[in-house]
Amino acid sequence: MTKKMRRVGKYEVGRTIGEGTFAKVKFARNTDTGDNVAIKIMAKSTILKNRMVDQIKREISIMKIVRHPNIVRLYEVLASPSKIYIVLEFVTGGELFDRIVHKGRLEESESRKYFQQLVDAVAHCHCKGVYHRDLKPENLLLDTNGNLKVSDFGLSALPQEGVELLRTTCGTPNYVAPEVLSGQGYDGSAADIWSCGVILFVILAGYLPFSETDLPGLYRKINAAEFSCPPWFSAEVKFLIHRILDPNPKTRIQIQGIKKDPWFRLNYVPIRAREEEEVNLDDIRAVFDGIEGSYVAENVERNDEGPLMMNAFEMITLSQGLNLSALFDRRQDFVKRQTRFVSRREPSEIIANIEAVANSMGFKSHTRNFKTRLEGLSSIKAGQLAVVIEIYEVAPSLFMVDVRKAAGETLEYHKFYKKLCSKLENIIWRATEGIPKSEILRTITF
């Protein structure tokens with residue numbers, strides 16, 4: 001089978017770990033230090049075509065400004081003649097949303113810890129004049145120690161000098177404040193606080209406070225703050241949530257008030273921000289202003305005769321998500337996205353089965369180089385869902401099928417994945433089927 005080696009400057013780039021409309025995020029390793037990183041890759045042609053230069057500049061600048069232990073760190077920005085590479089901290093614990101899906105809902109003590117860390121991160125952003133505007137569990141990651149990391153500053157805003165109100169409607173509808181939906185000017189700080197309240201409700205309840213199958217109905221509920229807390233919520237957390245989900249931004253509780261709340265303060269240990277470092281924006285200017293000689297070397301070797309061979313350092317980072325628990329020790333409290341499975345069928349047979357099942361579910365499929373994209377309506381018929389499926393060889397005649405969301409609601413994606421797997425039982429391999437651990441370890445490439 002074929003093996004892919006790709007280098008971008010000092011980074012050895014591996015598999016795709018995330019994909020959106022305008023960018024891919026790939027796992028990579030710094031060959032100088034051996035550290036793992038995530039690299040967000042964007043085509044310059046796409047950025048120019050969609051007039052996103054200012055937005056990308058803003059996202060990079062903001063991530064350089066807001067350095068905090070509970071915010072994903074940006075290391076550097078690189079460029080080739082055709083692409084931009086944003087090198088980020090690699091967060092290994094998956095999304096907070098994955099933990100909610102795995103457990104159904106979280107206990108108050110665990111929810112409180114995550115909420116405290118979220119509020120600390122948001123407060124740090126606000127003191128720097130930055131408003132996130134797209135806070136939701138999918139943008140909250142967990143590290144190996146279970147600490148929260150805020151990510152995805154693509155919709156963030158820095159207010160213009162002398163302008164106190166923001167006017168652009170951004171974010172995921174279920175988490176957006178009423179004043180944002182109104183289309184009038186709004187205070188970015190108050191809007192972020194509302195989103196934090198929705199997140200707190202979701203991690204405690206396991207479902208959204210505001211949910212409808214049509215947008216007008218959803219907007220009506222949000223504008224009226226029409227929700228009810230389940231019976232397992234304590235009186236103290238109910239009181240705090242109602243103060244946060246106040247539809248009037250002028251009377252809504254502020255960060256300082258949240259930090260004084262008795263429920264919030266229980267076992268609260270404030271996180272200190274990283275020591276102030278001089279913010280250097282020269283690499284951003286170099287990337288976007290096309291300074292001569294600023295390009296990083298990019299080297300790709302690939303033929304398309306078979307799936308990518310996954311090497312050892314990629315396998316290790318995936319070990320806790322794979323259903324190959326006999327290979328590696330596994331922490332029982334470690335939850336990572338597990339929307340992937342293993343098969344011993346030929347790649348062409350795997351793809352044919354996936355396409356047939358997807359078509360029966362009403363999804364269109366497009367396959368190239370052992371990578372399949374599926375597109376269709378989500379189960380609630382309220383929006384599009386796009387899924388990317390890629391096959392990797394992890395050992396001779398043993399293939400990992402990685403399934404990830406490219407667009408759409410995360411909860412709908414998990415429903416889709418469960419249904420897809422239930423229809424692919426004939427090709428999914430279980431570890432009990434008898435391949436020795438020693439055989440797999442011996443055949444992983446280094």
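Every residue gets a Cβ built from N, Cα and C, even glycine.
It should be emphasised that the depicted structure is a prediction, and the values quoted were computed from it without experimental measurement.
According to Swiss-Prot, the feature domain 'Protein kinase' maps to 11-264.
Counted within 10 Å of its Cβ, the other Cβ atoms near V25 (ATP binding site) come to 19, all protein chains included. When secondary structure is read from DSSP and collapsed to three states, V25 (ATP binding site) falls in the strand class. Annotated ATP binding site per Swiss-Prot: I17, G18, E19, G20, T21, F22, A23, K24, V25, K40, in sequence order, evidence recorded as sequence analysis.
Cβ neighbour count for K40 (mutagenesis position): 23 (other Cβ atoms within 10 Å of its Cβ, all protein chains included). For the mutagenesis result K40 to N, the note given in Swiss-Prot is Abolishes autophosphorylation.
Sequence annotations record features per position, and here Swiss-Prot assigns active site, proton acceptor to D134. Reduced to three states, the DSSP call for D134 (active site, proton acceptor) is coil.
Quoting Swiss-Prot on the mutagenesis of S156 to D: Increases kinase activity.
According to Swiss-Prot, the mutagenesis experiment T168 to D carries the following note: Increases kinase activity.
Using a 10 Å Cβ-Cβ cutoff, Y175 (mutagenesis position) registers 27 neighbours. Under its mutagenesis entries, Swiss-Prot includes Y175 to D with the note: Increases kinase activity.
For the mutagenesis result G197 to E, the note given in Swiss-Prot is Abolishes autophosphorylation. Cβ neighbours within 10 Å of G197 (mutagenesis position), excluding its own Cβ and spanning all shown chains: 26.
Per Swiss-Prot, the feature domain 'NAF' maps to 305-329.
Here I17 (ATP binding site) comes close to V25, K26, F27, A38, R404: these same-chain residues lie at least six apart in sequence, with C-beta atoms under 8 angstroms from its C-beta. For D134 (active site, proton acceptor), the recorded positions whose C-alpha atoms fall inside a 10 Å radius of its own C-alpha are Y175, out of E19, A23, Y175, G197.
Here the domain 'Protein kinase' (11-264) has a mean pLDDT of 84 out of 100.
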